[in-house]
Amino acid sequence: MLKPSIICLFLGILAKSSAGQFYFPNEAAQVPNYGRCITPNRERALCIHLEDCKYLYGLLTTTPLRDTDRLYLSRSQCGYTNGKVLICCPDRYRESSSETTPPPKPNVTSNSLLPLPGQCGNILSNRIYGGMKTKIDEFPWMALIEYTKSQGKKGHHCGGSLISTRYVITASHCVNGKALPTDWRLSGVRLGEWDTNTNPDCEVDVRGMKDCAPPHLDVPVERTIPHPDYIPASKNQVNDIALLRLAQQVEYTDFVRPICLPLDVNLRSATFDGITMDVAGWGKTEQLSASNLKLKAAVEGSRMDECQNVYSSQDILLEDTQMCAGGKEGVDSCRGDSGGPLIGLDTNKVNTYYFLAGVVSFGPTPCGLAGWPGVYTLVGKYVDWIQNTIES
């Protein structure tokens with residue numbers, strides 16, 4: 001039986017939200033027969049008593065308890081009955097083998113300046129499937145790229161992804177592309193943004209309570225680093241990837257957090273044919289601005305030969321450092337940003353985390369034409385370049 005002190009400890013954890021507000025379990029949240037549930041990490045799970053989920057129970061009793069673990073536990077609650085907390089326990093943690101045999105470590109090669117799974121790509125949001133609108137804390141690595149224009153005016157016209165305390169990844173065409181006006185200078189990034197019309201951003205949750213994020217963070221860019229082999233005038237836009245070095249380190253929060261790079265050797269070589277991924281953003285491009293609210297869409301990776309057949313009609317020859325995804329009318333990277341992320345999900349016995357599968361490069365005009373997938377730079381092909389380029 002779960003000790004009363006542990007019940008009190010867990011309820012105390014659940015009571016504190018990241019915005020400083022309080023949540024007390026209520027009977028409306030009960031699952032009478034417990035049943036199936038989906039974790040904050042987007043895994044299939046079963047709603048059971050906390051003490052019956054050995055992994056999460058062990059996580060709870062770990063000292064000190066990390067903020068990310070505290071928030072994960074809070075958002076994993078699926079009910080409260082007879083004085084006991086119910087927790088959404090992933091299927092893989094209820095298998096006897098996972099409780100007795102340490103899981104294998106992923107085959108990862110890393111630079112010490114880059115965060116590893118567990119430190120990046122965290123999934124803390126209670127995800128809504130099939131929706132277009134993101135949650136306020138969903139995809140906290142997303143960045144808006146700021147340009148300083150003539151007469152000192154500023155605007156956001158590309159996107160990017162935070163990969164460490166000091167670096168953002170975007171597209172090279174957002175740095176020195178042929179469509180960029182000559183009087184624009186890439187000057188900064190905005191992090192922790194959700195609704196560009198408000199600051200701070202607030203969202204009303206299912207309990208009718210207001211959940212507010214801290215004010216967004218504007219950080220100057222110290223140096224832009226387009227890929228050395230990128231050719232702005234090329235039709236196929238090969239090597240359309242760039243690094244932005246920030247002028248200062250950023251502090252991670254629930255709303256500003258890096259995405260993982262595909263460091264696992266299997267991910268580095270993957271082409272993602274038939275794999276469903278997320279594209280997200282404000283629809284910002286070098287020429288247009290579409291939405292004040294961060295949006296998302298699910299897109300499916302396309303076979304390269306099929307995508308090549310489509311783009312051959314435009315005399316565009318794609319290479320193995322690129323990939324295609326989407327092709328459904330009105331979706332695709334219309335909801336993403338130039339330079340923004342194509343987001344994959346890796347589930348293994350150690351961590352479940354989001355990783356940067358691709359960078360939005362180009363697509364049909366107008367975007368979202370049926371039968372025309374968007375083209376993305378395949379980030380796994382550039383891991384070596386990224387690791388060799390970043391500095392402390």
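Placement of Cβ uses the backbone N, Cα and C atoms for every residue, glycine included.
Just the original residues are modelled here, none of the noted substitutions.
Residues or ranges marked as active site, charge relay system by Swiss-Prot on the basis of sequence analysis: Asp240 (among others). Cβ contacts within 10 Å of Asp240 (active site, charge relay system), excluding its own Cβ and spanning all protein chains shown: 30.
Residues annotated as Ca(2+) binding site in Swiss-Prot, with similarity to another entry given as evidence: Glu193, Asp195, Thr198, Asp201. Look at Glu193 (Ca(2+) binding site): DSSP puts it in coil. In sequence order, Met142, Leu144, Asp201, His216, Lys294 constitute the residues six or more apart from Glu193 (Ca(2+) binding site) in its chain with CB-CB distances below 8 Å.
Summarising the annotation, Swiss-Prot assigns domain 'Clip' to 36-89 and lists sequence analysis as the type of evidence. Taken residue by residue, the domain 'Clip' (36-89) breaks down under DSSP into 19 helix, 20 strand, 15 coil.
The domain 'Peptidase S1' feature in Swiss-Prot is assigned to 128-391; the stated evidence is sequence analysis.
Quoted from Swiss-Prot, the note attached to the mutagenesis of Gly283 to Ser states: In EA 84B; results in weakly ventralized embryos with ventral denticle bands that are approximately normal in width and the filzkorper have the normal tubular morphology. The DSSP secondary structure for Gly283 (mutagenesis position) is coil.
Among the mutagenesis experiments that Swiss-Prot reports, Cys324 to Tyr is described with the note: In EA 818; results in temperature-sensitive defects in dorsoventral patterning. In this structure, Cys324 (mutagenesis position) is part of a beta strand by DSSP.
What Swiss-Prot says about the mutagenesis result for Arg335 to Cys is this: In EA 125.3; results in ventralized embryos.
Under the DSSP three-state reduction, Gly336 (mutagenesis position) is assigned to coil, being neither helix nor strand. In sequence order, Gly159, Val279, Ala280, Gly281, Gly283, Ala297, Leu342, Val360, Gly374 are the residues of the chain that are 6 or more apart from Gly336 (mutagenesis position) and have a CB within less than 8 Å of its CB. Record note (Swiss-Prot) on the mutagenesis of Gly336 to Ser: In EA 12A; results in weakly ventralized embryos with ventral denticle bands that are approximately normal in width and the filzkorper have the normal tubular morphology.
For the mutagenesis experiment Ser338 to Ala, the note given by Swiss-Prot reads: Loss of catalytic activity results in defective dorsoventral patterning characterized by a complete dorsalization in which there is no ventral furrow or headfold, cells at the posterior do not migrate, and multiple symmetric folds appear along the anterior-posterior axis of the embryo.
Within 10 Å of the C-beta of Gly363 (mutagenesis position) we count 24 further C-beta atoms, all protein chains included. What Swiss-Prot notes for the published mutagenesis of Gly363 to Glu is this: In EA 8; results in completely dorsalized embryos.
In the structure shown, the C-beta of Ser338 has more C-beta neighbours within 10 angstroms than that of any other entry among the recorded positions Thr198, Ser338. Across the structure, Thr198 (Ca(2+) binding site) and Cys324 (mutagenesis position) place their CA atoms 34 angstrom apart. In sequence order, Gly301, Ser302, Met304, Glu306, Cys307, Leu318, Pro373, Gly374, Val375, Tyr376 are the residues near Cys324 (mutagenesis position), counting only same-chain partners six or more apart with C-beta under 8 A. In terms of local Cβ density within 10 Å, Asp201 ranks first among the binding-site residues Asp195, Asp201.
According to DSSP, Asp240 (active site, charge relay system) sits in a coil region rather than a helix or strand.
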